[in-house]
Amino acid sequence: MNNSNEHRREEAGAANEQMPYNKAVKSAYADVLKDKMNREQEISLRAIKKGIYTDGGETDNYDMDKENDSAYEMFKKNLDFPLDQHNDDDDDDPYIEDNGQETDGYSDEDYTDEADKSFIEDSDSDSYDLESNSDFEENLESSGEAKKLKWRTYIFYGGLFFVFYFFGSFLMTTVKNNDLESHSSGATSSPGKSFSNLQKQVNHLYSELSKRDEKHSSELDKTVKIIVSQFEKNIKRLLPSNLVNFENDINSLTKQVETISTSMSELQRRNHKFTVENVTQWQDQLVKQLDTHLPQEIPVVINNSSSLLIIPELHNYLSALISDVIESPGIGTAGSAESRWEYDLNRYVKEILSNELQYIDKDYFIQEMNRRLQSNKQEIWEEITNRLETQQQQQQQQVQQDYSNVPQQYSSILMKRLIHQIYNSNQHQWEDDLDFATYVQGTKLLNHLTSPTWRQGSGVQPIELLTDSKQSSSTYWQCENEPGCSWAIRFKTPLYLTKISYMHGRFTNNLHIMNSAPRLISLYVKLSQTKEIKALQTLANQYGFGQHHKRDRNYIKIAKFEYRLTDSRIRQQMYLPPWFIQLKPLVRSIVFQVDENYGNKKFISLRKFIINGVTPQDLQIIENNEFPVLLGDTPEYGVTQNTDEGKRKVLLSKPPYASSSTSTKFHPASNVPSFGQDELDQ
């Protein structure tokens, strides 16, 4: 019996080892409570993720929770009641312990009052924070409050889930921000390294581009050299060996083509035959043009024979107008002059002083000219016909001429004569009139009207400006740059002024002479007869002049001149006003006043004034025709080449009124151009 009891107790112990109440109280309670909490958490998580809150789901969860609660209640009851209430018949027999005492078969020493007490104490001192759960357990004793506890549990775990969810998202955001800040701080912590890396990359790219450009340029240079060499080879093959002769041939052919084209164009324009009627039409057209463009008063020269002579400017104007009328393609629109005819009275001061320059009415001039053209119409027609025939013959001969010969060359003798003629022409432009601004002509300096000399200058006195030496190109008088630097002279014999000029050098390095050169020069004159001063002043006031000099009121301002350093002419003329020329006053002394220079504020540099004029004795000789006017060839200032070239021809047919400037229009020497350092003014 004892063996059977022991066997039964072993089976009961093995079967009851799996039950929570067969374990230690503390561990059993913790396992059951943990299992329940895990199941409730899994159920709430699945419900939140899937969003299943239907009635069926709530029912299932409620059944599962009910089963769990019943198991938990059973465990509690087993703890409160002894295990003697069972229907097993085998357990009715008392169990005899080793000590001889009888006990029930299912009694256990573990389930004593002390065990219950220890279970309660262990549950109160449990390490888990389950105070709320212990309260929850007490409330489960009543079945009416179980349902409320279930919903509170759901709300609690749902709130806990949301707290964990937001806390996790906050942690993730914080981590990301920390990563970004660490990244930015890491980026900003090493700006030098980033800049150096960028600089290295840029330098590398620049070096690559430079190498590429050098490579392309070298390849381009090689290609260009090859092309140029090939081009030179091809050109050398095409060009003849003697390039000079080839160039001469090309020039000759070009001239032939130009000549042929000119002759053809002229022949096309002149396709009509010259007749007397055409000449009459030209005459009528010429008269109309003269009537339109000529002024109302025509200046002419009347010599001793009372014959009318036109001045050279009018002669040139008529020649150009006649050529324009003849060469025009149509008669009706031919001969339109570009501008009105103008002339300069400064060229005819001598003729005005001798009363040879007079004015006639335009109608009388045109009538006289028309009468002479009418009487010589046949002669003009014959002359034109002969000239055209001669020109056509020359053109035909020129076209048929062989230009393959050696081009013509100038003779060395002809070249020497041409150079000699140019030299004489230039020299004669300087020597054709006396310079009265020299002390050798008796002119004296007026010290009381002359400005003081600049003390820090070269020491040249104003009297040096009266020297007659052409070698004194470096002689410059420097006066103080006071308001109006003056230089005054007095003639030995009163003069009729014909031309006044000033001469100043051109220097490349000595710029203090250039910026102190006079720019604006005023001319003051004192008349020989005091009774004419008032008339001169009244006339000058009408043209904006007539002011008195600040040091002497007897000197009257008649002109103002601007000397231009930009002009290549070193000798520039101070033109006399026409009203002064027509008044014909006799001048006793002159004052030149420099109103402005080219920028020097300390001093003004003056070199040379040239004054040309005629005396009353010269006019008397001209009026009486006591000495013939010498015209023709230019006088020889150098060595004569033969006796015939040095002769002066006396042209008695020419009127005695012509001056040197006027006579140069009638001989070839005046038309020869000047060159080099000998270039002088016209």
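Heads up, the Cβ atoms here are built off N, Cα and C, so glycines get one too.
Original residues fill every noted site, and no substitution is shown.
Remember, predicted model here, so these are calculated numbers, not experimental data.
Cβ neighbour count for Ser194 (ATP binding site): 11 (other Cβ atoms within 10 Å of its Cβ, all protein chains included). The ATP binding site annotation in Swiss-Prot covers Ala187, Thr188, Ser189, Ser190, Pro191, Gly192, Lys193, Ser194.
For 427-616, the entry in Swiss-Prot reads domain 'SUN'.
Leu465 to Glu appears in Swiss-Prot as a mutagenesis experiment; the accompanying note says: Lethal; when associated with E-466. Long-range neighbours of Leu465 (mutagenesis position) (same chain, six or more residues apart, CB within less than 8 Å of its CB): Ala437, Thr475, Trp477, Trp487, Leu606, Arg607, Lys608, Phe609.
For the mutagenesis of Ser472 to Asn, Swiss-Prot gives this note: In mps3-1; defective in spindle pole body assembly and duplication. The structure shown keeps the original residue.
Of all Cβ atoms in the protein chains displayed, 25 besides its own lie within 10 Å of the Cβ of Trp477 (mutagenesis position). For the mutagenesis experiment Trp477 to Ala, the note given by Swiss-Prot reads: Defective in spindle pole body duplication at 37 degrees Celsius.
In Swiss-Prot, a published mutagenesis experiment is listed as Pro494 to Ala, annotated Lethal; when associated with A-495; A-496; A-497 and A-498. Secondary structure at Pro494 (mutagenesis position), as computed by DSSP, is strand. Just so you know, the Cβ of Pro494 (mutagenesis position) picks up 18 other Cβ atoms within 10 Å once every protein chain is counted.
In Swiss-Prot, the entry for mutagenesis Leu495 to Ala states: Lethal; when associated with A-494; A-496; A-497 and A-498. The structure shown retains the original residue.
Swiss-Prot lists Tyr496 to Ala among its mutagenesis entries, and the accompanying note reads: Lethal; when associated with A-494; A-495; A-497 and A-498. Residue environment of Tyr496 (mutagenesis position) contains 20 other Cβ atoms, counted within 10 Å of its Cβ in all protein chains.
A simple way to gauge crowding: the CB of Leu497 (mutagenesis position) has 25 other CB atoms within 10 angstroms, across all the protein chains here. For Leu497 to Ala, Swiss-Prot lists a mutagenesis experiment annotated as follows: Lethal; when associated with A-494; A-495; A-496 and A-498.
Long-range Cβ neighbours of Tyr502 (mutagenesis position) (same chain, at least 6 residues apart, Cβ-Cβ under 8 Å): Pro518, Ile521, Phe561, Tyr563, Arg571, Gln572, Met574, Arg607, Lys608, Phe609, Ile610. According to Swiss-Prot, the experimentally introduced change Tyr502 to His is described as follows: Defective in spindle pole body duplication at 37 degrees Celsius.
Residue density at Gln572 (mutagenesis position): 17 other Cβ atoms are found within 10 A of its Cβ, drawing on all protein chains shown. While the structure shown retains the original residue, Swiss-Prot records the mutagenesis experiment Gln572 to Leu with this note: Defective in spindle pole body duplication at 37 degrees Celsius; when associated with L-573.
The note that Swiss-Prot attaches to the published mutagenesis Gln573 to Leu is: Defective in spindle pole body duplication at 37 degrees Celsius; when associated with L-572. Counted within 10 Å of its Cβ, the other Cβ atoms near Gln573 (mutagenesis position) come to 16, all protein chains included.
For the mutagenesis of Gln593 to Ala, Swiss-Prot gives this note: Lethal; when associated with D-594. The structure shown keeps the original residue. In the three-state DSSP reading, Gln593 (mutagenesis position) counts as strand. Sequence-distant contacts of Gln593 (mutagenesis position), defined as residues of its own chain at least six apart whose C-beta falls under 8 angstroms from its C-beta, comprise Gly484, Cys485, Ser486, Ile521, Ser522, Tyr524, His549.
Listed in sequence order, Phe436, Leu586, Val587, Ile611, Gly613, Val614, Thr615 are the same-chain residues at least 6 apart in sequence whose CB falls under 8 Å from the CB of Leu495 (mutagenesis position). The average pLDDT computed over the domain 'SUN' (427-616) stands at 90. Checking each of the recorded positions (Lys193, Ser194, Gln573) against Pro494 (mutagenesis position), the C-alpha distance stays within 10 Å for none of them. Sequence-distant neighbours of Lys193 (ATP binding site) (same chain, 6+ residues apart, CB-CB distance under 8 A): none. Put simply, Leu497 (mutagenesis position) is 13 Å from Gln573 (mutagenesis position) when counted between their Cα atoms. The secondary structure of Lys193 (ATP binding site), as reduced to three states from DSSP, is helical. Rounded to a whole number, the distance between the Cα atoms of Ser194 (ATP binding site) and Leu497 (mutagenesis position) is 90 Å.
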